[in-house]
Amino acid sequence: MSNSMLDKNKAILTGGGALLLGLIVLFYLAYRPKAEVLQGFLEAREYSVSSKVPGRIEKVFVKKGDHIKKGDLVFSISSPELEAKLAQAEAGHKAAKALSDEVKRGSRDETINSARDVWQAAKSQATLAKETYKRVQDLYDNGVASLQKRDEAYAAYESTKYNESAAYQKYKMALGGASSESKIAAKAKESAALGQVNEVESYLKDVKATAPIDGEVSNVLLSGGELSPKGFPVVLMIDLKDSWLKISVPEKYLNEFKVGKEFEGYIPALKKSTKFRVKYLSVMGDFATWKATNNSNTYDMKSYEVEAIPLEELENFRVGMSVLVTIKP
């Protein structure tokens, strides 16, 4: 065989080998397991600044994007109705306190003196009636007075004796003042009236709403002059220091997202990668179930909601930024 034929065969073998190798590489690249990218979003804790008092908003002191400190004044409410209720509650408390003081102090000196005089008069009447009865009894024993006269004298004596006892009891009541039960009841009414004053005052303090945290104003829902219902969120705030990643994870990748496990995510908007730690996971509803297309090698997969906290402070991040998490094969 000539050298030319050998060279030709050699070239064919080399070309065939290269072609075969290329086919093998293409087959590998086509069918090798591919990395999957899951997309989640950054979220932050949101707070509503509202008031327990319904009324007309007097002024809103912040606007979207403002960074404010805890305790800063956010908005104020004008409530003339509440001020009227406070005046009413204070008047009720003054009346209840005056009544309680009167009961505690006891009867006036004039009342005590009057009760004593009535008792002394009844006592004198009883003494006179007793002496009269004794005289009539002696006359009756001697046959001078009739039985009727004696009975009348005795009845008069008994009546004046009971009148004296009743007058003495009233005198004792005047000396002792009100009963302990009356004093307790009057004091309780005073405390209840004071409680109403304190309740209205606490509501009045809430007409000036302050920031519950250090954070950023994310939205202002009402403006000055508008009516605000009780508990309505007038201003929304977010705490950018309390942020987390929320991501939907198919069931087959749950092993990569155990609670406490760390993983890396890429934030395209910030052009940086950062570490996250899983703090919570929970199954999502049936709407998030991945349905199998056949019954041979696949199954219906649930999706799980995973929340993970960043392990470093994210500068310049905004709520809603995407985070890409790559699952390696």
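Glycine too: its Cβ is placed from the backbone N, Cα and C atoms.
Note on H67 (variant position): other Cβ atoms within 10 Å of its Cβ, all shown chains, come to 12. Listed in Swiss-Prot is the natural variant H67 to R, annotated as follows: In strain: Hp921023.
E256 to D appears in Swiss-Prot as a natural variant; the accompanying note says: In strain: Hp921023. Counted within 10 Å of its Cβ, the other Cβ atoms near E256 (variant position) come to 15, all protein chains included.
Looking at Swiss-Prot, you'll find the natural variant K272 to R noted as follows: In strain: Hp921023. Here K272 (variant position) comes close to Y266: these same-chain residues lie at least six apart in sequence, with C-beta atoms under 8 angstroms from its C-beta.
DSSP assigns K272 (variant position) to a strand segment in the three-state reduction. According to DSSP, H67 (variant position) is assigned to a strand segment. Residue pair E256 (variant position) / H67 (variant position) shows a Cα separation of 37 Å.
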